[in-house]
Amino acid sequence: MTNAEVTIAVRHEPMRIAGRLVDTDDRVEVRYPWNDTVVGTVPAGRAEHAREAFAIAAAYQPKLTRYERQKILLATAEALAARKEEISDVITLELGISKADSLYEVGRAFDVFTLAGQMCIRDDGEIFSCDLTPHGKARKIFTMREPLTAISAITPFNHPLNMVAHKVAPAIATNNCVVVKPTELTPMTALLLADILYEAGLPPEMLSVVTGWPADIGMEMITNPHVDLVTFTGSVPVGKLIAANAHYKRQVLELGGNDPLIILNDLSDDDLARAADLAVAGATKNSGQRCTAVKRILCQESVADRFVPLVLERAKRLRFGDPMDRSTDLGTVIHEKAAALFEERVMRAAEEGADILYHPGRSGALLPPIVVDRVPHQSDLVLEETFGPIIPIVRVPDDDDATITLSNSTAFGLSSGVCTNDYRRMQKYIAGLKVGTVNIWEVPGYRIEMSPFGGIKDSGNGYKEGVIEAMKSFTNVKTFSLPWP
C-alpha cells in the first residue's frame with residue numbers, strides 16, 4: 001500500500017444550493033478507481049433539490065458590473081493555481097487519472113477562468129447606420145447582450161473540473177445564474193469549485209451544484225420551466241435523450257467522438273517519429289478518456305511498416321500504475337467495467353484479424369496502453385467511442401480520397417489530426433473531413449480554451465463551446481434603435 005493510499009480521508013460533501021449546504025439521508029458513494037475504495041460521498045439529491053435551485057436562479061437578477069465579474073473570474077483562476085495540488089488530488093481520487101494529468105486539468109481550468117475574465121470586459125455590441133439605402137432613415141440600430149433566466153449545466157466524469165469550468169465561467173462572464181449537475185461518478189471537484197467561486201466573491205444565488213442519480217434528478221435538469229438553455233457534455237445516447245425532452249429550450253450538446261490521427265505517405269523517418277509521439281500521447285493522455293482522444297490511427301499503407309514500430313516503442317515507455325505516484329504516466333479508467341469493455345473490444349478486433357502488438361495485462365480499472373495493428377476499419381474498436389488508452393492502427397490505401405472516405409465513415413464528426421508536409425494535401429483534408437476541427441501536425445483535440453470547439457453528426461448539434469462561443473450561446477441579443485440626426 002502506498003503512502004497516498006494510507007492518508008486518504010473520506011470526504012462527505014453536501015450539495016451547494018445558492019451557497020447553502022444541503023444534505024440528504026441517502027448518499028452516493030464516490031470510489032477511487034485504482035483500488036475501488038470509497039473516497040467520498042455526496043447527497044442523493046432529488047428533483048425537488050434541482051427545482052429549488054432553479055427557482056432561486058430565476059428569481060435572482062445579477063447586477064455585477066463587468067469589472068466585478070472580471071475580478072471574480074480572475075480571483076478564481078488564481079485560487080486554482082494556488083490550490084492546484086489539493087484540487088488535483090481530488091480529481092485523481094475520483095477519476096483515477098495520474099497526478100500529471102490531473103495537474104494539467106487544473107492548469108486548463110486556470111486558462112478558462114483567466115480567458116473568461118479577459119473576455120467579459122469586452123463589449124461585442126454592434127452599431128448599424130440606417131442611411132445606407134434610398135429607403136433609409138436618420139437612425140442608428142444597436143445590439144446588446146442580456147443574460148438568460150437560468151442555465152442547466154450537466155457535466156461528464158472525464159474532466160471533473162475543466163468541463164464544469166467551461167460552463168460556469170462563461171455563465172458568470174455574461175451575468176447568468178447556473179445550476180450544475182456533475183455526474184455521480186466524479187462530483188466532488190465541482191463542489192470544491194463552487195466553494196472557490198463563493199470565496200472569490202460570486203453571489204451564491206448565481207451558482208448551485210446539485211448531486212444525485214440521473215434517474216432521480218436528471219429530468220428536472222432538462223425540463224424545468226425556468227431553464228432557457230441546457231448545456232451538456234457527455235455520451236451520444238444521453239445527448240439525444242436531452243434533445244428529445246428539452247423541446248423548445250436551447251441546447252448546446254457536446255457529445256462523443258472517435259477522432260482519427262491520419263498519417264500520410266509523404267513523411268520522412270523523422271516525421272514519422274514526430275507523428276508517433278502525437279499518436280501515443282493523443283491516445284493515452286487522461287487515460288484516453290477524452291472525447292477528442294486519438295481513437296483510431298489511419299496510416300497510409302506505404303509508410304505503415306516504418307510507423308508502427310515507432311508507436312510500439314513509445315507505448316512501451318509509458319509507466320502505468322498508481323495514479324498518485326508522481327512517476328506514473330497513465331492511471332486508471334473510470335471503473336473496472338469500462339476497462340473490461342474496452343479490453344473486450346481489443347480481443348474482438350483480434351478475432352477479426354487485428355494484431356495485438358502490446359498488451360501487458362489489465363488489472364481491475366488499470367488498463368495499460370494496448371497497441372493494436374491492422375485493425376479492420378469496421379471493427380467496433382474504432383467504429384465506437386472506445387474511451388480508454390487503446391492505440392489502434394488502421395492501415396489505409398495510399399489514396400487520399402479513399403482515406404478521407406474511411407475517416408468520414410463513422411457516425412461521429414468531432415475532430416481530427418493530419419500529419420503531412422504537403423500544403424495541397426493539407427487543404428484537401430481540411431475541406432474533405434466531415435468534422436468540427438481539423439488540426440495539421442497536432443492531435444485532434446488541440447485547442448485553446450476560448451477557440452470554437454464542437455462537432456457535427458453524432459458528436460454534437462453544431463453549436464460550439466469555448467469561452468467566446470459559450471458567452472454568445474448564454475445570452476439573448478436585444479436590438480434597439482434611436483433617432484440619429
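The backbone N, Cα and C atoms fix where each Cβ goes, and this holds for glycine too.
So, quick note: what you're seeing has the original residues, none of the substitutions.
DSSP gives Arg108 (mutagenesis position) a helix state. Here Swiss-Prot describes Arg108 to Ala as a published mutagenesis experiment; the accompanying note says: Decreased catalytic activity and decreased affinity for phosphonoacetaldehyde.
Counting only residues at least six positions away in the same chain, the Cβ atoms of Gly257, Asp259, Leu414, Ser415, Thr437, Val443, Pro444, Gly445 sit under 8 Å from the Cβ of Thr292 (substrate binding site). As annotated by Swiss-Prot, substrate binding site applies to Arg108, His159, Arg290, Cys291, Thr292, Arg447.
When secondary structure is read from DSSP and collapsed to three states, Phe157 (NAD(+) binding site) falls in the coil class. Residues within less than 8 Å, Cβ to Cβ, of Phe157 (NAD(+) binding site) and separated from it by at least 6 positions along the same chain comprise Leu95, Thr183, Leu185, Thr186, Gln289, Ile334. Annotated NAD(+) binding site per Swiss-Prot: Thr155, Pro156, Phe157, Lys181, Pro182, Thr183, Glu184, Ser235, Glu385, in sequence order.
In Swiss-Prot, a mutagenesis experiment is listed as Asn158 to Ala, annotated with the note Strongly decreased catalytic activity. Every protein chain considered, the tally of other Cβ atoms within 10 Å of the Cβ of Asn158 (mutagenesis position) stands at 25.
One mutagenesis experiment catalogued in Swiss-Prot, Glu254 to Ala, is accompanied by this note: Loss of catalytic activity. Neighbour density for Glu254 (mutagenesis position): within 10 A of its CB lie 25 other CB atoms from the protein chains shown.
Among the features that Swiss-Prot reports, active site, proton donor/acceptor is placed at Glu254.
In Swiss-Prot, a published mutagenesis experiment is listed as Arg290 to Ala, annotated Decreased catalytic activity and slightly decreased affinity for phosphonoacetaldehyde. Arg290 (mutagenesis position) is surrounded by 21 other CB atoms, counting those within 10 A of its CB over all protein chains shown.
Here Cys291 (mutagenesis position) comes close to Asn158, Thr233, Glu254, Leu255, Gly256, Gly257, Asp259, Glu385, Leu414, Gly445, Ser459: these same-chain residues lie at least six apart in sequence, with C-beta atoms under 8 angstroms from its C-beta. The annotation that Swiss-Prot gives for the mutagenesis experiment Cys291 to Ala reads: Loss of catalytic activity.
Sequence annotations record features per position, and here Swiss-Prot assigns active site, nucleophile to Cys291.
In the three-state DSSP scheme, Glu385 (mutagenesis position) is classed as coil. The annotation that Swiss-Prot gives for the mutagenesis experiment Glu385 to Ala reads: Decreased catalytic activity and decreased affinity for phosphonoacetaldehyde.
Summarising the environment of Arg447 (mutagenesis position), the number of other Cβ atoms within 10 Å of its Cβ, over all protein chains shown, is 16. According to Swiss-Prot, the mutagenesis experiment Arg447 to Ala carries the following note: Decreased catalytic activity and strongly decreased affinity for phosphonoacetaldehyde.
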Using Cα positions only, nearest of the binding-site residues to Arg108 (mutagenesis position) (Thr155, His159, Pro182, Glu184)
His159
Once the DSSP letters are reduced so that anything not helix or strand counts as coil, what is Arg447 (mutagenesis position)?
coil
Would you list, in sequence order, the residues of this chain other than Arg108, His159, Arg290, Cys291, Thr292, Arg447 that have their CB within 8 A of the centroid of the site's CB atoms, where the site is the one recorded for substrate?
Asn162, Asn286, Gly445
Determine the minimum-neighbour residue: among Arg108, His159, listed as recorded positions, which Cβ has the fewest other Cβ atoms within 10 angstroms?
Arg108
Would you list, in sequence order, the recorded positions among Thr155, Pro182, Glu184, Arg447 whose CA lies within 10 Å of the CA of Arg290 (mutagenesis position)?
none
Rounded Cα distance in angstrom between His159 (substrate binding site) and Pro182 (NAD(+) binding site) is 10
